[in-house]
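Presented below is the structure to which this report refers.
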Amino acid sequence: MPPPLPSLCNFNLAILFLFLTPTFQIPLIAPISKDDTTQLYTLSVFLKTPLQPTKLHLHLGSSLSWVLCDSTYTSSSSHHIPCNTPLCNSFPSNACSNNSSLCALFPENPVTRNTLLDTALIDSLALPTYDASSSLVLISDFIFSCATAHLLQGLAANALGLASLGRSNYSLPAQISTSLTSPRSFTLCLPASSANTGAAIFASTASSFLFSSKIDLTYTQLIVNPVADTVVTDNPQPSDEYFINLTSIKINGKPLYINSSILTVDQTGFGGTKISTAEPYTVLETSIYRLFVQRFVNESSAFNLTVTEAVEPFGVCYPAGDLTETRVGPAVPTVDLVMHSEDVFWRIFGGNSMVRVAKGGVDVWCLGFVDGGTRGRTPIVIGGHQLEDNLMQFDLDSNRFGFTSTLLLQDAKCSNLKVNNFANGIK
């Protein structure tokens, strides 16, 4: 297990950069924090020259990252991209109008769905290696979009932009891969509370070294949605989000009878299942949600559980005193997300299916799945709470998604990934 990362003051006194070669294989690490108010996640990186710690909203989508570029943005290494250059023309959506000579982009907030027009920028970004040296590795030509403070609405209060972890060639993982000639793959481990940090691991397909005990991943194919769900639609592109081939849902081993046609992404981009950190809880289309809740409540009777008054946004809650605590959370029916084969499933235990609500004299455990209505594009959106303390790998070279069930089964947590010094230094 690598030691905790050195403090920022040590980085400022003497920053050691690796001399990169085409065979560079040391993974890079970035801490992930959870925000109590929004229930969203931020990824910490070093940005600018001199390097400055910066927190960005973690998003499993978007074609490019974006950063607040107000009057306080100063960097000796930043430079704009001219219009009508091969680089500018390669972006999925750009604008070179209003007599501007600078390439402009349309950064988007995935939570509020706000967007705006702002200039593209190139600057330095750095992340530490996940080894004994914790050396900073410099990406000197990191491409992103500028944005104004308006676009930060709805994100964590300390977020200064968005880190795109989507399928795009200009996402953060893709630019790291291109710069270091490393595998186009990254691993996520989201923390379950704001008291701890998780981590993102870049430039490596390995995961066995992350924890003291061996943790195996189960894999399923990533599905390409042919139509992106973006605000700006003048140049339609495939989605940068991650869709998986979910074929059924089981509760306590019993399948729900879902209309299978809506579980497949069609040519207009509707249907299917995606993984999202823009949603705090898993969102189910109304017909699926009703089946899900009915079956869960029925199966809960075997645990001697009786529903009580629900707390928004949840539809089913139980008195906290009625649930038995286990090492994987409250004892409730298991939820299995079944993939391309019956023996390939993502099992969700109580720690990820239930949410504790204790406030105003109320103390309940609520089912952490919400009704998404009937008009959504994607009938199943797996949200952040269901992902916490699970190890996930997004391997674009092999077009596959690797996952575990809760790490608590292995007496492990995402906070074991020892990046607390980095995170504490930039809060």
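Positions of Cβ are set from backbone N, Cα and C atoms, glycine also.
Values in this document were obtained by computation on a predicted structure and should not be read as measured data.
Residues or ranges marked as domain 'Peptidase A1' by Swiss-Prot: 41-404. Annotation of the published mutagenesis LEU408 to Ala in Swiss-Prot: Almost abolishes the interaction with XEG1; when associated with A-409; A-411; A-413; A-415 and A-416; the original residue is retained in the structure shown. Under its mutagenesis entries, Swiss-Prot includes LEU409 to Ala with the note: Almost abolishes the interaction with XEG1; when associated with A-408; A-411; A-413; A-415 and A-416. Experimental mutagenesis at this site is recorded by Swiss-Prot as ASP411 to Ala, annotated: Almost abolishes the interaction with XEG1; when associated with A-408; A-409; A-413; A-415 and A-416. Among the mutagenesis experiments that Swiss-Prot reports, LYS413 to Ala is described with the note: Almost abolishes the interaction with XEG1; when associated with A-408; A-409; A-411; A-415 and A-416. According to Swiss-Prot, the mutagenesis experiment SER415 to Ala carries this note: Almost abolishes the interaction with XEG1; when associated with A-408; A-409; A-411; A-413 and A-416. One mutagenesis experiment catalogued in Swiss-Prot, ASN416 to Ala, is accompanied by this note: Almost abolishes the interaction with XEG1; when associated with A-408; A-409; A-411; A-413 and A-415.
Where Swiss-Prot records a feature, it is marked here on the structure.
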residue	record	Cβ neighbours (10 Å)
LEU408	mutagenesis position	18
LEU409	mutagenesis position	15
ASP411	mutagenesis position	11
LYS413	mutagenesis position	19
SER415	mutagenesis position	19
ASN416	mutagenesis position	18
For ASP411 (mutagenesis position): DSSP state (helix, strand, coil): coil
